[in-house]
Amino acid sequence: MSLKRKNNAREGTPDEDLEEYSDYSDVDNYGEEDDDSYKPAPRIRINNNKTKAQTTTNSNEARQSGISAMFGQNDFSNLLGLKLDHTARPLWINPIDGRIILEAFSPLAEQAIDFLVTISEPVSRPAFIHEYRITAYSLYAAVSVGLKTEDIIAVLDRLSKTPIPPSIVDFIRACTVSYGKVKLVLKKNRYFIESGDASVLRLLLRDPVIGPLRIDYSTQSSKQKSSKPSNEDNVEDKKDITNDSSKETAEKSSSDELFSAVVGLQEEEDDEDAVHLFEIKHSSVETIKKRCAEIDYPLLEEYDFRNDNINPDLPIDLKPSTQIRPYQEKSLSKMFGNGRARSGIIVLPCGAGKTLVGITAACTIKKSVIVLCTSSVSVMQWRQQFLQWSNIKPDHIAVFTADHKERFHSEAGVVVSTYSMVANTRNRSYDSQKMMDFLTGREWGFILLDEVHVVPAAMFRRVVTTIAAHTKLGLTATLVREDDKIDDLNFLIGPKMYEANWMDLAQKGHIAKVQCAEVWCAMTTEFYNEYLRENSRKRMLLYIMNPKKFQACQFLIDYHEKRGDKIIVFSDNVYALRAYAIKLGKYFIYGGTPQQERMRILENFQYNELVNTIFLSKVGDTSIDLPEATCLIQISSHYGSRRQEAQRLGRILRAKRRNDEGFNAFFYSLVSKDTQEMYYSSKRQAFLIDQGYAFKVITNLKGMENLPNLAYASKAERLELLQEVLLQNEEAADLDDGEDTSFGSRSLSRAPAKAKRSSGSLSTLAGADNMAYVEYNKSANKQLKKDSKEHHALFRKHLYTKRR
């Protein structure tokens with residue numbers, strides 16, 4: 001307390017004194033019943049007219065007011081009371097939104113983290129405090145691995161500092177009570193909704209969305225009726241579902257028509273109750289899965305692959321020399337349980353061995369596999385990885401790309417393709433159509449979706465229903481999108497089954513320890529003046545081509561090359577990419593680089609000691625595997641994309657051969673100060689900060705001015721560069737859309753427009769900037785001139801006279 005407050009206390013102003021004390025009352029010790037050090041005894045001596053009870057009540061109210069003012073809407077002191085031994089418990093739960101705050105420094109943190117990863121989704125995991133969120137889909141995933149509702153509640157209560165809020169208990173019960181009651185089953189390339197409870201199927205068939213999507217056998221031809229699944233118990237079970245009083249009334253009732261598609265199967269060996277089902281259309285699978293999740297009956301997708309005698313087995317096993325790491329084994333344990341495979345998503349950081357996880361899953365299921373990637377280069381890498389880690393024969397692996405259209409000739413095999421090849425809806429060549437008929441005409445045991453975050457895109461999401469597969473596994477390092485479609489993966493693929501902790505893997509040496517830094521580059525006076533005058537697109541070009549940023553890039557390349565590092569420089573802007581690379585004498589790859597030249601540059605970067613730096617556009621975000629790279633410099637990016645930032649960091653995350661103490665990889669993001677680029681940079685870093693990475697801010701690179709042959713050191717050079725930038729048209733500010741999802745393959749996007757709308761000056765209309773003024777649709781102008789109805793009466797008279 002300040003000296004002034006002490007003097008006021010001596011002057012005998014009890015009300016004022018009580019208010020001052022309330023600001024510094026026992027907030028830190030709130031809830032500790034044994035501590036009497038902050039009892040309001042001194043105030044009683046000051047205010048002799050108040051009783052002890054009255055003073056204590058006023059103190060508590062004032063203290064509560066101080067807490068509410070400090071924490072606002074996050075003040076739960078009235079809702080949550082601390083347990084007596086709360087210091088020994090590691091977490092507490094927000095009663096409003098289901099957030100879980102975990103003390104990562106607690107002795108029980110490791111056990112708590114394993115449990116929380118199973119029942120919730122990680123939101124933020126820095127060094128000392130972790131944040132998780134309980135969602136409906138995370139609880140579905142928890143129940144799918146065998147956890148029971150009461151067990152989830154009991155363990156949470158054991159770990160929580162406070163009693164579990166009733167709202168959270170009710171939410172857990174509501175989300176887990178109906179999970180597993182309805183299954184999506186694939187039989188002979190036909191989809192069925194299956195349940196052991198006929199009343200649940202009645203509920204689904206009454207739904208206005210699901211009901212019309214079933215296949216109604218009454219409208220099928222006699223031939224189609226004969227193909228309906230049947231056995232000895234079908235008729236009796238069907239009667240059990242649809243018959244209310246008698247056979248005659250059931251035939252006339254509308255409920256009989258509604259449930260005529262419900263068919264019972266034979267009793268299973270481990271279940272005494274009959275199983276009931278109805279068939280749905282292939283094209284409606286996505287809609288039904290989404291609707292079932294909305295009405296709290298999520299479809300369970302499990303594959304009893306060991307008892308599948310219809311689909312042939314694939315002869316594949318891991319090689320004896322192949323060893324999987326503990327976190328890879330843990331992720332697979334979430335997928336497999338009770339001899340069955342579940343559909344879902346596994347999230348592992350770049351360089352942590354996602355490919356080996358997928359191959360191990362394929363070796364476990366031992367059925368035909370289709371692997372979908374983002375590019376043709378990834379396709380060849382997956383094929384090579386299958387041959388490296390497993391004992392599969394080369395002729396059992398087929399490749400389906402623009403250049404290769406192979407089929408395996410055995411009963412079972414592996415097909416590796418791209419999302420674009422499968423999702424294409426345009427006219428196909430004869431070979432491509434024949435290959436697609438092969439993919440869609442058979443039943444697949446396992447579909448593996450690499451970089452699964454691209455699936456929610458409108459173009460790619462159709463691949464999930466185009467290919468009929470028993471089990472789906474999605475792999476990604478960055479389960480984030482900027483269009484809020486990432487939640488669609490929960491019903492398109494399945495819930496997130498496992499997400500690794502990046503910092504934990506780095507500490508154990510499974511991935512590199514990366515030092516992240518943001519280098520602030522001041523804008524030169526000339527460039528900043530033009531930046532303030534230009535439009536938004538040209539502004540981007542100005543802050544990317546900032547001479548100070550160029551010098552920082554040159555200095556960092558020189559510094560790390562002398563250390564023996566291999567450096568990747570990323571730029572989404574192709575004009576800047578070419579300008580930087582040509583000025584510094586380095587190789588560069590962008591969307592227009594031929595495939596053969598790309599591979600030659602990458603091989604030189606990997607094996608040639610004289611090639612230590614390459615420049616890449618966004619084509620290298622996800623499609624290259626360069627474990628030799630130890631330093632990454634980013635000079636231009638795709639606005640505020642969090643996913644791209646993490647994917648680029650992943651280019652240097654693979655465990656390094658150099659085991660230096662401390663950091664063994666470096667990530668620099670060059671940002672022009674006082675520009676819009678700083679805003680985008682802060683947005684991009686959000687995902688990595690949530691993973692526990694810290695970004696240092698570097699405002700001055702010591703020794704940069706003394707670098708020999710420093711580019712644009714004189715004002716004349718900077719002015720010349722500025723003139724070159726200003727002479728560029730707006731197209732130079734475009735980002736490289738060059739096949740970032742088809743690195744080395746033909747893009748299936750629309751062909752570029754023959755003309756582009758652009759602003760320009762009079763000199764542009766006169767032929768500058770390689771532009772031309774062309775007037776289209778001249779006949780329409782003539783027609784308007786002839787049309788007299790649109791003219792005023794005075795002008796119509798003049799026009800009539802002229803025509804005569």
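Using the three backbone atoms N, Cα and C, a Cβ is placed for every residue, glycine included.
The annotation ATP binding site is assigned in Swiss-Prot to L348, P349, C350, G351, A352, G353, K354, T355. Sequence-distant neighbours of L348 (ATP binding site) (same chain, 6+ residues apart, CB-CB distance under 8 A): Y327, Q328, S331, K354, V357, L475, A477, A500.
What Swiss-Prot records for 335-497 is domain 'Helicase ATP-binding'.
Annotation source Swiss-Prot lists domain 'Helicase C-terminal' at 551-705.
According to Swiss-Prot, the mutagenesis experiment K354 to R carries the annotation: Inhibits growth when overexpressed, dominant-negative to wild-type in vivo, inhibits transcription in vitro, strongly inhibits promoter opening. Counted within 10 Å of its Cβ, the other Cβ atoms near K354 (mutagenesis position) come to 21, all protein chains included.
If you take the C-beta of T478 (mutagenesis position) and look for same-chain residues 6 or more apart in sequence within under 8 angstroms, you find H453, R642, R643, A646, Q647, F687. The DSSP secondary structure for T478 (mutagenesis position) is coil. While the structure shown retains the original residue, Swiss-Prot records the mutagenesis experiment T478 to A with this note: Inhibits growth when overexpressed, dominant-negative to wild-type in vivo, inhibits transcription in vitro, promoter opening occurs and no longer requires nucleotide, promoter clearance and RNA polymerase elongation do not occur.
The note that Swiss-Prot attaches to the published mutagenesis Q647 to A is: Inhibits growth when overexpressed, dominant-negative to wild-type in vivo, inhibits transcription in vitro, promoter opening occurs and no longer requires nucleotide, promoter clearance and RNA polymerase elongation do not occur. Its Cβ taken as reference, Q647 (mutagenesis position) is surrounded by 21 other Cβ atoms within 10 Å in the chains shown.
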Residues close to ATP site centre defined by L348, P349, C350, G351, A352, G353, K354, T355, Cβ within 8 Å: V357, A477, I511, G650, L653
Candidate with the highest Cβ count within 10 Å, taken from the binding-site residues C350, G351, A352, G353: A352
Number of other Cβ atoms within 10 Å of the Cβ of T355 (ATP binding site) across all protein chains: 22
G351 (ATP binding site) in three-state DSSP notation: coil
Across the domain 'Helicase C-terminal' (551-705), average pLDDT on the 0 to 100 scale: 86
